[in-house]
Amino acid sequence: MRLLLLLLVAASAVVRSEASANLGGVPSKRLKMQYATGPLLKFQICVSUGYRRVFEEYMRVISQRYPDIRIEGENYLPQPIYRHIASFLSVFKLVLIGLIIVGKDPFAFFGMQAPSIWQWGQENKVYACMMVFFLSNMIENQCMSTGAFEITLNDVPVWSKLESGHLPSMQQLVQILDNEMKLNVHMDSIPHHRS
């Protein structure tokens, strides 16, 4: 029983340290270009979906074409319920692996007979631990993946993969930015009358 308590304390300490260093899968530093002073182009992307390379390529091309634009990128967070499920699975996975390794039967604690899968896990500890680890990681990744690639210019949405269902091509993005920049220049040139 003491060992189980020790495993729970250790697992919660690991999760807390991971959460403070990497809140909900968000990279601890934002991806940004700080030397530009113009309008802010902000990307919110699903890093676990592999969109980081796409963002970096777009950032490179846009910074060459529009040197005055400030570009920021950050992870698009999933809904809180999915983040909590992923956090719970992370702790549960560690506790379950610890119980398998130690050989403690948690079902005896509740006065239940151990199911056959638990007995199989005790006979095949390495396979059982690997299966728990990979299955849990698969579910955690599914919970944390949003599929998002959202782009805003000065907090005005210009592209949403969640709405459109696909990433913008480089030509589409450049055309959108050209139109937005022309509109901004036009709006700035209109004299403002006070009433």
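Just so it is clear, glycine is given a Cβ too, placed from its N, Cα and C backbone atoms.
No noted substitution is present; original residues retained.
Here Swiss-Prot describes UNK49 to Ala as a published mutagenesis experiment; the accompanying note says: Abolishes regulation of calcium mobilization. Under DSSP, UNK49 (mutagenesis position) is assigned to a helix (H, G or I) in the three-state scheme. Sequence-distant contacts of UNK49 (mutagenesis position), defined by Cβ-Cβ distance under 8 angstroms and a gap of at least six in the same chain, are SER145, THR146, GLY147, ALA148.
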